[in-house]
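> Below you will find the structure I want to go over with you.
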Amino acid sequence: MAQAGVVGEVTQVLCAAGGALELPELRRRLRMGLSADALERLLRQRGRFVVAVRAGGAAAAPERVVLAASPLRLCRAHQGSKPGCVGLCAQLHLCRFMVYGACKFLRAGKNCRNSHSLTTEHNLSVLRTHGVDHLSYNELCQLLFQNDPWLLPEICQHYNKGDGPHGSCAFQKQCIKLHICQYFLQGECKFGTSCKRSHDFSNSENLEKLEKLGMSSDLVSRLPTIYRNAHDIKNKSSAPSRVPPLFVPQGTSERKDSSGSVSPNTLSQEEGDQICLYHIRKSCSFQDKCHRVHFHLPYRWQFLDRGKWEDLDNMELIEEAYCNPKIERILCSESASTFHSHCLNFNAMTYGATQARRLSTASSVTKPPHFILTTDWIWYWSDEFGSWQEYGRQGTVHPVTTVSSSDVEKAYLAYCTPGSDGQAATLKFQAGKHNYELDFKAFVQKNLVYGTTKKVCRRPKYVSPQDVTTMQTCNTKFPGPKSIPDYWDSSALPDPGFQKITLSSSSEEYQKVWNLFNRTLPFYFVQKIERVQNLALWEVYQWQKGQMQKQNGGKAVDERQLFHGTSAIFVDAICQQNFDWRVCGVHGTSYGKGSYFARDAAYSHHYSKSDTQTHTMFLARVLVGEFVRGNASFVRPPAKEGWSNAFYDSCVNSVSDPSIFVIFEKHQVYPEYVIQYTTSSKPSVTPSILLALGSLFSSRQ
């Protein structure tokens, strides 16, 4: 089944089930029998699904719930006695009251000026564009209710504050908004049945307001679920979520809201929307197993066509225009063979009547300096003449800001990180004698004395296809001294690439590795130990070590040698590109979604998969840093208590006696040794075997 068809079936199953299902139940109900991995890859479909973590009942573990999401809305300009939309929008022309259950005008014996049909040419075109033309009317209404905020009556915020039967609401019973507990609707009310706020849509006060809108009794009974779904979708789609997503948050798909600001979730989505840096350098060892996008440029422009993302033509010209903050929209075509052009709106990220998106490589501030073809984001502010000024740039008529684009980008990424608090939403800086605050939510900078605001813009630095070719062929080196270990073979340092050096069983280096392995696996026989020499990975690891040491006030970083079991088919890919838990297999997720490393080889042996009696295991060098007990829902270490932007470095199974470490940032790991061992066919007696037997017997005396 084509992917668009599978996406359509998942959407239909969810909408038929009330808009959301637990992940295992969703998989069970699908007709095509998707594997768990295939379903999770499918759920990365941008804008089609949201995965939320909801607390289980009583002592039950948290549950991953999949929700049907969509940018589809009712056209507000079409509503009312004088519909004002001429049909150029990408939204449904449908009577709002019909969606509620029954048109109040028809019930009163009057004519309704709004459309009551989904089969008009306009509506059918909109449904096909959004890939939902196969849904039934009820399924479509469910999708609209939990995604279109205009359809849901507003909850009175004043009612949810203060004491008294109506909280602090001055209108009391005359209030046109619903008086109901907002925390109940979010699934977060800790008071339950003892809550002083109403949890009932059917009480006389709320029911009267809902019936005036024409809501059916069936719809009223479903409102708690609808509001809960809408809350989770909004929380995931328009703000840095405090509920960890299903996938690790590092994607860089560019999506914007109507104000022109980048939605924070664009930095917190899965890496499946991120272009693979190794593929651009023609060196991705994971190949078709890589979870990132493989493309020949560090950017990719696409539009949504019938639920599937398609490439736009002339991406280089689009990218060049987008990199200019003065340009808000351009005309472009979807392919060279078509004569039809549509407007690509950079602020709204729309292409004609449908959605558009920009995929890109990782932000340059998240990678070491020598990584090529990362995305350099430039931050601008609009001056009093409407000209865009780059942060930190000298040589202009304006005072130089005390923060650069790089500083702003780092702060913005911290704000977009799941778990960041409200303090991370702003960045204070100076320019001349004035103090300012940059607000990442509103995308404005504010003068803290006069209160004046200026627009803020974030655009990438342009990289042409010729620039890509040049950077691919140039031998970019790390700007700093090489510090390879003195025991490495300096004649075996391919750059790029790696080489494995087989260690002599009589060497001290071999014995150190063997002793660590033998401590918990004394009856397993080591066939070979190889040292991995990858100059690029080693330099990245040393750079990461330096960064962590700076953040630690100059103190040494806790560095350990830990084991990681894997399948032999992934060994070369790991040696080339480091560990990636999405590709190399999951070692459980009890303490977070990351790469698992163990103090004991016996633990890692359980994950050393092999069809023969020969197994493979890594002994890695790991920067564990400061750690905290992990949790299955973590997609990165949590923030330190009392800090807004300071996070732990790793998660463990026990803080007092850790034996399992979860690493979320692969630069904290270097795959130092590959151990090949067997569970049978005892080899001839060697000094290492005698040493093993001697240590074993002495430990039993």
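Quick reminder: no glycine exception, Cβ is built from N, Cα and C everywhere.
Remember, predicted model here, so these are calculated numbers, not experimental data.
From Swiss-Prot, here are the annotated features:
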DOMAIN    298-361  domain 'WWE 1'
DOMAIN    364-458  domain 'WWE 2'
DOMAIN    484-698  domain 'PARP catalytic'
MUTAGEN   H564 to A  Catalytically inactive mutant
MUTAGEN   I660 to A  Catalytically inactive mutant
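In terms of burial and nearby residues, how do these features look in this structure?
Secondary structure of the domain 'WWE 1' (298-361) per DSSP (helix as H, G, I; strand as E, B; remaining residues coil): 8 helix, 28 strand, 28 coil.
The residues of the domain 'WWE 2' (364-458), classed with DSSP into helix (H, G, I), strand (E, B) and coil, number 19 helix, 33 strand, 43 coil.
Looking just at the domain 'PARP catalytic' (484-698), the mean pLDDT is 85.
Under the DSSP three-state reduction, H564 (mutagenesis position) is assigned to strand.
DSSP classifies I660 (mutagenesis position) as strand under the three-state reduction.
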> Would you mind reading off the Cα separation of I660 (mutagenesis position) from H564 (mutagenesis position), to the nearest angstrom?
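Here the two Cα atoms lie 10 Å apart.
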> Counting across all protein chains present, how many other Cβ atoms fall within 10 Å of the Cβ of H564 (mutagenesis position)?
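Counting Cβ neighbours of H564 (mutagenesis position) within 10 Å gives 28.
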> Would you count the other CB atoms within 10 A of the CB of I660 (mutagenesis position), including those on all shown protein chains?
21
